[in-house]
Amino acid sequence: MGQKISGGVKTVSRNDSQSTFKPIIPRELQADFVKPARIDILLDMPPASRDLQLKHSWNSEDRSLNIFVKEDDKLTFHRHPVAQSTDCIRGKVGLTKGLHIWEIYWPTRQRGTHAVVGVCTADAPLHSVGYQSLVGSTEQSWGWDLGRNKLYHDSKNCAGVTYPAILKNDEAFLVPDKFLVALDMDEGTLSFIVDQQYLGIAFRGLRGKKLYPIVSAVWGHCEITMRYIGGLDPEPLPLMDLCRRTIRQKIGRTNLEEHIQQLQLPLSMKTYLLYKNRR
C-alpha cells in the first residue's frame, strides 16, 4: 500500500481486479505537487523530543466516551467496539501559527467503512450515532476520508472533493499505515505526505483559526497513534540554519552522518550540521 513503483504510488482500479500503476505526479501537474520549502526544511530536522510529542498527543479529556488514551502509550488511543457509533478525539494543542507536521499511524486493517483524519475547531462534534465521516461533516472540521479518497468540509451541504486531485473516477489511492499531516497556519493550508511524496494542498482558508488534530473512527478495538514531528515559527530561519540546510542538501541524505564526519571541519561545526546541539 502506497508502494513506490517507478517513482509513483500504487493505485487500484475500482472496475478491474487487476492493480494498475500510474505516477502520482504526472508531468503536466508536477509543479502542483512540489513539496513546499518550509515542509522540506522541517522534515530535514530531527524529530521532536518525547516531551514535545506528549505535549502534542491525544487529549484524554477531549474525546468521545467510546475512546480512551492508553496508559502505557500516551501517543495512542483505543476505541471500544460500540456498534452504530462514530467517535473522535482531539489533540491537546490548538494551533494558531507556524507550520506543524505530525505522523498518523493507523493500520489499514483497522479502518473500516469511515476513517477520517484532519483538523477541527474546539466546537467540532466528537460523537454521532451511526457510521459516518464525522470529521468534515460540519463547518468546524476539515477531513480526508482515507477509504473514499475524499476531502470533506461541511459535507452536509457540500460534496466531497477527490484527493489526491489527480485520481480518476476508476482509481483508488491506497493510503498506507503511516502518513504525515502538514498544517501551515501561516499560509492557512492543510496537506498530506505519503511515502515522502507530497500530495498537494487539501484545504485552504484556515488562517486566523485555532485548529486541533482530530480523527474519526468506527472500527472496534482500533488503535491510532499520533506522533508530533515538529514545528517551524513564522519568522524566517536564521542565516546559519539556511547554510546548514544547503550543506546537508549538497551532501544528500544517504549516509549523511558518515559523510559529515569525514569533512575537514571543527567538531563544533559537525555537531551543528548534525543537529546534535539541539537535543
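Cβ coordinates come from backbone N, Cα and C, glycine included.
This is the original sequence, none of the listed changes applied.
Not measured: the values here are computed from a predicted model.
Summarising the annotation, Swiss-Prot assigns domain 'B30.2/SPRY' to 36-233 and lists sequence analysis as the type of evidence. Record note (Swiss-Prot), mutagenesis Y131 to A: Does not affect binding to Elongin BC complex. Abolishes interaction with vas. The unchanged residue is displayed. Swiss-Prot lists G147 to Y among its mutagenesis entries, and the accompanying note reads: Does not affect binding to Elongin BC complex. Abolishes interaction with vas. In Swiss-Prot, a published mutagenesis experiment is listed as R148 to W, annotated Does not affect binding to Elongin BC complex. Abolishes interaction with vas. Swiss-Prot documents E187 to A as a published mutagenesis change and attaches the note Does not affect binding to Elongin BC complex or vas. As a published mutagenesis entry, R204 to S appears in Swiss-Prot alongside the note: Does not affect binding to Elongin BC complex or vas. Here Swiss-Prot describes W219 to L as a published mutagenesis experiment; the accompanying note says: Does not affect binding to Elongin BC complex. Decreases interaction with vas. Residues annotated as domain 'SOCS box' in Swiss-Prot: 234-279.
Shown on the structure are the features that Swiss-Prot records.
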{"residue": "Y131", "record": "mutagenesis position", "contacts (Cβ under 8 Å, 6+ apart)": "Q84, S85, T86, G112, T113, H114, V218"}
{"residue": "G147", "record": "mutagenesis position", "contacts (Cβ under 8 Å, 6+ apart)": "R111, T113, H114, A115"}
{"residue": "R148", "record": "mutagenesis position", "contacts (Cβ under 8 Å, 6+ apart)": "S133, G160"}
{"residue": "E187", "record": "mutagenesis position", "contacts (Cβ under 8 Å, 6+ apart)": "R207"}
{"residue": "R204", "record": "mutagenesis position", "contacts (Cβ under 8 Å, 6+ apart)": "G188, T189"}
{"residue": "W219", "record": "mutagenesis position", "contacts (Cβ under 8 Å, 6+ apart)": "R79, Q110, R111, G112, A115"}
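Note: the domain 'SOCS box' (234-279) comprises 27 helix, 0 strand, 19 coil (DSSP; helix = H, G, I, strand = E, B).
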